[in-house]
Amino acid sequence: MGNWLTGNWSSDRSSGYSSGWSPGGSSGVPSGPVHKLEKSIQANLTPNENCLKQIAVSSVPSQKLEGYIQENLKPNRESLKQIDQAVDAIWDLLRSQIPVKEVAKGGSYGRETALRGCSDGTLVLFMDCFQQFQDQIKYQDAYLDVIELWLKIHEKKSVKHEHALVVQVSVPGQRILLQLLPVFNPLRSNENPSSCVYVDLKKSMDQVRASPGEFSDCFTTLQQRFFKKYPQRLKDLILLVKHWYEQCQEKWKTPPPQPLLYALELLTVYAWEQGCQAEDFDMAQGVRTVLRLIQRPTELCVYWTVNYNFEDETVRNILLHQLRSQRPVILDPTDPTNNVGKDDGFWELLTEEAMAWLYSPSLNTESPAPYWDVLPMPLFVTPSHLLNKFIKDFLQPNKLFLKQIKEAVDIICSFLKNVCFLNSDTKVLKTVKGGSTAKGTALKRGSDADIVVFLSSLESYDSLKTNRSQFVQEIQKQLEEFVQAQEWEVTFEISKWKAPRVLSFTLKSKTLNESVEFDVLPAYDALGQLRSDFTLRPEAYKDLIELCASQDIKEGEFSICFTELQRNFIQTRPTKLKSLLRLIKHWYKQYERKMKPKASLPPKYALELLTVYAWEQGSGTDDFDIAEGFRTVLDLVIKYRQLCIFWTVNYNFEEEYMRKFLLTQIQKKRPVILDPADPTGDVGGGDRWCWHLLAEEAKEWLSSPCFQVEQKGLVQPWKVPVMQTPGSCGGQIYPTVGGVTK
């Protein structure tokens, strides 16, 4: 068992750990947070610990960070076990004397983010006699006096600090400054709290005029649960960030507020959730991401909806008030009234220190130095009048990025045309740049470069289906041999398919500041050379439709053959519509990332087409209100069960074979969204994908500040029909759809 030493920062003794806590140590724990005790601790550190204090973590090479954490920052497991036993002994003593129903462990100790050496912790005592938040205000001090008295009777020393008693739990190699906090327990079960808990919290705070976050300790159980679900490696990253923060404090004359430490822990969790979510990640990459976020305090707005959300009006108003307040905002995920990131004048100092480490040689041992793509604030809290700025600042790639992408694409296209099939009978007919980069809708750091390579040996849809996997393998083989003679680094993604349709890889080069992800797809040249005044060969579609009728072909299986048409359909659109497309894609990606468990969502291309349709039908102008466009697309997603959308720009109802096929397509189960380049491609898919999940997310977003305009109320969607018919597209055909003649 460990020593329970109060107010005494003497070195550990070799005896007295067998049972309970040894009395001893001078009275009077220093009243400030842990960082105020650093000088006292320093004098009693072992030589190795003293050495650690002198080594700036910012000087540790990136490849050695993991070893640094394991060797210097992580507490010893046996020490933590002894700490647990000592804390449990405190709990056993107190519950035998006072009406404590249960306890929760908080602070760094409870969150399992305690640093080796000295750290903070709390033992929250849920008092059986506290029936409401107000009781905590009325009776907390009285119970602290009772607890202090019982501790003295048992020769256990403590110091009263604000609304807590502070004791030191000490074992060899580890000390915890433990606050004892008698509080009200608003959670009557182990389940997630209902909105009533937070409505009651707001009501009680108003009655007693409590400060924001004053009752946050009541939610320690939730805080413990919140951190428990995260992988150990993320907690190791938190230790690294906290250790850096402690070293920063030593340079500052005035100690920062204790909540800032918790804010950095939450910011680290946010960075990992938004940018990684993998249990095995590069530690330096995580550090760079956190430091980049710290550099942007005036934009930081971080929150979670795991314990509270926007459904209840009272809770929604609390949240919106917080999210509209001055940045930085980092909300406690267990208490919406508690902004632990509030700026008390220290963020500027922290920003300077973050910049110094971020651009230090030790953290830039490779070029480019990778980091996760994480925004400092979510789209949800962006006011409607700032959406254009959000797109420009966070989503739209700069000219340098686009130049880098172009250079990378040119490198691969040159390889495909001039090297890959040099000694083969197969010839490259053409390479076509596809995907968001070619369409002009690429996201900053979040878009792939697609290259479709049309090969002479692929002479039909059938030959493409049969032979494309061998061409994928051949391209990979040739590329692997070629890069050995170049200053490139290529990492191939292992396909989950036995017969892969695409070669996916990441390209790094000394000439590129960013690594670029590629998808290379072999294709059959069904269209030949396109010209703007050229009417498409009807054979291309006729052959495709006949093949689909005779064989079990998945819808859109050969859409890759029509990449040029897909690209041109978007590429020619106004710049502002492309901005709206970026916004919708970002919204989609954010939901895709947070969705648990994972499900099969509709393809992003479906959302792109839905966005174009909304603009065509609702605006059609080069200059429109982004918030209205965004709101309209979400409205269409919510109405997915009614959607029937198609275009007649590349095919129409004139030819008999096409007319019959299209009439069959548009009478399928909703939603129906036909690819304007490929009539066999229904990216709406009926019930093939989980549209209902996307619709639920869209409904939640209707309460977002994105759609609130002061004085004018809510942003209204454009008036857009959810269903098209051949007649509405000028086809002079009025079929029966859903039992109604259109």
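Just so it is clear, glycine is given a Cβ too, placed from its N, Cα and C backbone atoms.
For all the noted positions, this structure keeps the original residue and models no substitution.
Quantities reported herein were computed from a predicted structural model and do not represent experimental measurements.
Lifted from Swiss-Prot, the feature list:
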| type | residues | note |
| --- | --- | --- |
| VARIANT | GLN232 to Arg | In strain: C3H/He |
| MUTAGEN | ILE405 to Asn | Mice display postpartum failure of lactation and strongly reduced milk protein synthesis. Otherwise, mice develop normally and mammary glands are normal. The mutation causes an activation of the OAS2 pathway, characterized by a strong increase of Ribonuclease L (RNASEL) activity |
| BINDING | SER436, ARG582, LYS585 | ATP binding site |
| MUTAGEN | LYS444 to Ala or Gly | Strongly reduced 2'-5'-oligoadenylate synthase activity |
| BINDING | ASP448, ASP450, ASP519 | Mg(2+) binding site |
| MUTAGEN | SER509 to Leu | Abolished 2'-5'-oligoadenylate synthase activity |
| MUTAGEN | PRO538 to Leu | Strongly reduced 2'-5'-oligoadenylate synthase activity |
Out of GLN232, PRO538, ARG582, the recorded positions in the record, which is closest to ASP450 (Mg(2+) binding site) when you go by Cα distance?
ARG582
Consider the recorded positions ILE405, SER436, ASP448, ASP519, ARG582 and say which one has the Cα lying nearest the Cα of GLN232 (variant position).
ASP448
Between SER436 (ATP binding site) and LYS444 (mutagenesis position), what C-alpha distance do you get in Å?
11
Of ASP519, ARG582, LYS585, i.e. the binding-site residues, those within 10 Å of ILE405 (mutagenesis position) when Cα atoms are compared:
none
Taking 10 A as the limit, how many CB atoms besides its own sit near the CB of LYS444 (mutagenesis position)?
17
PRO538 (mutagenesis position) has how many other Cβ neighbours within 10 Å of its own Cβ?
13
By CA distance, which of the binding-site residues (ASP519, ARG582, LYS585) lies nearest to LYS444 (mutagenesis position)?
ARG582
Using C-alpha atoms only, work out the spacing between ASP448 (Mg(2+) binding site) and ARG582 (ATP binding site) and round it to an integer in Å.
14
Cβ within 8 Å of the Mg(2+) site's Cβ centroid: which residues qualify beyond ASP448, ASP450, ASP519?
GLY434, GLY435, ALA449, ILE451, VAL502, SER504, GLU517, PHE518, VAL520, LEU521
Under 8 Å by Cβ from ARG582 (ATP binding site), counting only residues of that chain that are 6 or more apart:
ILE391, LEU395, GLN396, THR441, LEU443
Measuring Cα to Cα, how many Å separate ASP519 (Mg(2+) binding site) from LYS585 (ATP binding site)?
19
Position of peak Cβ density within 10 Å, selected from the binding-site residues ASP448, ASP450, ASP519:
ASP450
Recorded ATP site residues SER436, ARG582, LYS585, farthest C-alpha pair in Å:
10
What is the Cβ neighbour count of LYS585 (ATP binding site) at a 10 Å cut-off, with all protein chains included?
21
So which one is it: of the recorded positions GLN232, SER436, which has the fewest other Cβ atoms within 10 Å?
GLN232
